[in-house]
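Undergrad: Dropping a structure here in C-alpha cells format, bear with me for questions.
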Amino acid sequence: MWIQVRTIDGSQTRTIEDVSRKATIEELRERVWALFDVRPECQRLFYRGKQLENGYTLFDYDVGLNDIIQLLVRPDSSLPSTSKQNDAQVKPSSHNPPKVKKTARGGSSSQPSTSARTCLIDPGFGLYKVNELVDARDVGLGAWFEAHIHSVTRASDGHSRGKTPLKNGSSYKRTNGNVNHNSKENTNKLDNVPSTSNSDSVAADEDVIYHIEYDEYPESGILEMNVKDLRPRARTILKWNELNVGDVVMVNYNVENPGKRGFWYDAEITTLKTISRTKKEVRVKVFLGGSEGTLNDCRVMSVDEIFKIEKPGAHPISFADGKFLRKNDPECDLCGGDPDKTCHMCSCHKCGEKRDPNMQLLCDECNMAYHIYCLSPPLDKVPEEEYWYCPSCKTDSSEVVKAGERLKLSKKKAKMPSASTESRRDWGRGMACVGRTKECTIVPSNHYGPIPGIPVGSTWRFRVQVSEAGVHRPHVGGIHGRSNDGAYSLVLAGGFEDEVDRGDEFTYTGSGGKNLAGNKRIGAPSADQTLTNMNRALALNCDAPLDDKIGAESRNWRAGKPVRVIRSFKGRKISKYAPEEGNRYDGIYKVVKYWPEISSSHGFLVWRYLLRRDDVEPAPWTSEGIERSRRLCLRLQYPAGYPSEKEGKKTKGQSKKQGSEATKRPASDDECPGDSKVLKASDSTDAVEAFQLTPQQQRLIREDCQNQKLWDEVLASLVEGPNFLKKLEQSFMCVCCQELVYQPVTTECFHNVCKDCLQRSFKAQVFSCPACRHDLGQNYVMVLNETLQTLLDLFFPGYSKGR
C-alpha cells in the first residue's frame, strides 16, 4: 500500500511506498522525517479533519490506499510544553447578550404604555407631531408600514438631505412578516408641551429628522426618517363605487407570491371589472419605489381593502383615536398569526404556547424557539453563552475527538478477527485489505454478461481494481454470485493443481472445504465440499435441473447463464493461458456440466465445473485478440498514484526474465501465440480502433433532435474506441444523482434529468432546471425522452435493471 503526504500549503507532495495499514503513527513520522526533513516533534499530521496521535495505527484512522495526509510544520519556538497548551480553547466572550425570542406583535416591558402615547405633542417645528400615527415607507421594499412619531429633531450637518439614513449607521432588512434590524433606542427627552398643528411648514420640513417606531415591529427600535418617506396614517377604505381608473391608492400585494397576502404598496388602478354581484376584479400598476420600478398588470386579491392615500397636512391622529392597523402577510402560514392558537413552528416548539416570549430561546441551528422551562432538564434562567442549540441539534461533546485526545472505541473494529488475534503477522501490506476507492455503478452488482466499456483483454494489476471496474466484485473470493440466483463472475487463479485449462474450455473447482477460521485467507483442504453457497450459485448457471448428488450436464450449454471469467497471473503455474502479470478479463463462459469427484491432490471430495467460452470478441491469446488489444491500446492498468519507479522496475525485471527464458528453450508450436503479452502505451503505434455504431443506434441518434448538440460532441470521440462510452456516460449524467440518466426528461433548456430526480425537486417546491436554474414553472409537464432511454439501453445493456 502507498499513501501521499502533502504540506498544509500544498507546495510539496511525497508518496510513501510500501506502508502497512498496521503501521503506527510513530513509524509514519519517521518516514515523513526522511522525506521532508521535519523532525517528529515538529510534525502535526491531519487526515479527514483528525489530528493523528501517537499510539495508534493507520488502520485506526481508516487511512486507505493513495489517501492524502496533510503535514503542518510546527515551529520550534511554539513546541507545546504541556498537554494543556495543546488543548487550549478560545472561550467566547461572556458579555454577549443571550438570544431571546421576540414576537413581532408582542409588547415589551420597556415600551411606554398606550395611554402615555395618546397625547399629541407639538415639538415647535416640523410637519408631524410626537405620538402621531403615520405610514413609513421601507426604502428597500417600497412598502408602507404603520408607525408613530417617537421624537422630532433638527437635521445636523452630518445628515444628507433627501436620504433616510438609519440611526448610528445601522442597516435593516425586512421580508414578508419578519424584520431584521440592529439599532439602539433613542434617548432624547420630549418637551411635554402641547401645541397646535403646524401643517403649513412643509418648505422648512426638509431639515427635520423624524424618529419613528414601527407599531408591528417594535424590535426594529427607533429609526430616523425623512419627511418624503412619511405621510399621515391611512384610515379610509374606498368602496367599489369610489374607485376610478387612474386613481393612485394603497393596496395589499405580495411580490414573491401574488396569490397570498403581502405588504402595502402605492398603486395606480388600471382595470376595474365586475364579474358578478359578489366577485370583482381590480388590476393595478404597483410602485415599488427607488430603482425597483413598477410591476404592471397586478391583480389585487383584497378588493375590499383598498385605502385612500392621506395627503400631508391631514388631521393628525394618535392611539387615542384607535390603532388603525392593516392586515399584513401572517408571520406563520401554519397558524395564520393567530395569537390565541397554539403553534409549534412560530412559538415554543415543545408546548406551542404563545406566552412568555422573553423566556424563549432560539436554536442557532434549526431556528426553533423553546421555553426554558419546557426543556429537559428545564433551565432556571436564560443562559449567558453566545450560541445555544436545542436538544435535537446539539452535538454530544463526548463523541467529538479534539486535537490531542484519544480516539473513541469502535464497536465494529472491536468485533473484527484482527482485534482479538495474537498473531504478529503484518496483514496491512496486502492490497486485498485496502478497500475500494470507487465503485462501478453503471450496472448493478447482480448483472449478467459483459460490463459496458470493458473490452476482452483488459488487464489490471491488482484484484481490487477488478472489483472497482465491476468485472468481479469480491476482493478475495473466487466466485461472485448468489445461491438463489446464480454466479456472475469467477477468477481462475490455479488454486488446485489438478485443474485443466485449455483456453476456450477449462475445469474449475468449487469453493469450501478449507479451514479459514480467524483472519486466514488461504488454508489446506480439510473437509469435503458441498453444493451450497457459491458452489450452488455456479451450478445454477448450467442449463439443467439442479442436482446436489451426482451433478448435471446442460441440455444446451449456450442457453445457460453467462459468467465473466478473469484469469489471474497466479494461474500461470498450471496454465499457459494465464497472464504473466495482473488480472485479465477473458470474456463470457457458460457452464457445460458439473459433478462431484475425489481430488487427486488431497483426497477430499470437490465439485468440478466444465466451462466453455461463448463470446463474440476474440480471446486475448489468439492472433485476432492480440491484434485487437493492440488496436484498442489495452495495457496493464495500475491504480491511481501507483509509484512509477515500481512500475519501471517490474517492466525491467520482466524483460530480463523473458530474455533468459528465450535462451533456455525455443517456443514450441503448441504454445499460445504471444503468450498473453501485456501491451504498454509505447507498444501502440497505430490509431486506436474506432467504436462502431449499429444501424439502429445511428437511426435513434438522428431521431433524438433535442440532444443533437450533445450527440455531436459525443460522436466526435468515436475514434477513441472504448473511451467513447466513458464520454457518453459523462455527457448524459444526471446533475442530481450523478449517475447515468434513467428515464430521462429533456427540459426546454436542453438538459437531461432523471424523471424521479426532477419529481423530487418539484416536491421540494423547486420548479427550476437543476442544471441551469431555468424556470420550468409549477405546471411543467415531464415528458419522458423514450428515444434517449432506448439508446442508453443499447449502449449500456442492463444499467436500468438496478435503478
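Glycine is no exception: its Cβ is also placed from the backbone N, Cα and C atoms.
At each noted position, the model has the original residue.
Worth saying up front: this structure is predicted, and the values here are computed from it rather than measured.
Sharing the feature lines straight out of Swiss-Prot:
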DOMAIN    1-78  domain 'Ubiquitin-like'
DOMAIN    449-613  domain 'YDG'
MUTAGEN   TYR214 to Ala  Abolishes in vitro binding to H3K9me3. Prevents enrichment at pericentric heterochromatin
MUTAGEN   TYR217 to Ala  Abolishes in vitro binding to 'Lys-10' methylated H3, H3K9me3. Prevents enrichment at pericentric heterochromatin
Undergrad: 10 Å Cβ neighbour count around TYR217 (mutagenesis position)?
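TA: Counting Cβ neighbours of TYR217 (mutagenesis position) within 10 Å gives 22.
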Undergrad: So what pLDDT does the domain 'YDG' (449-613) average out to?
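TA: 90, rounded to a whole number.
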Undergrad: Around the Cβ of TYR214 (mutagenesis position), how many other Cβ atoms lie within 10 Å? Please give the count over every shown protein chain.
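TA: By my count, 22.
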Undergrad: Give me the DSSP three-state residue breakdown of the domain 'Ubiquitin-like' (1-78), ordered helix, strand, coil.
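TA: Residue counts in helix, strand and coil order: 18 helix, 24 strand, 36 coil.
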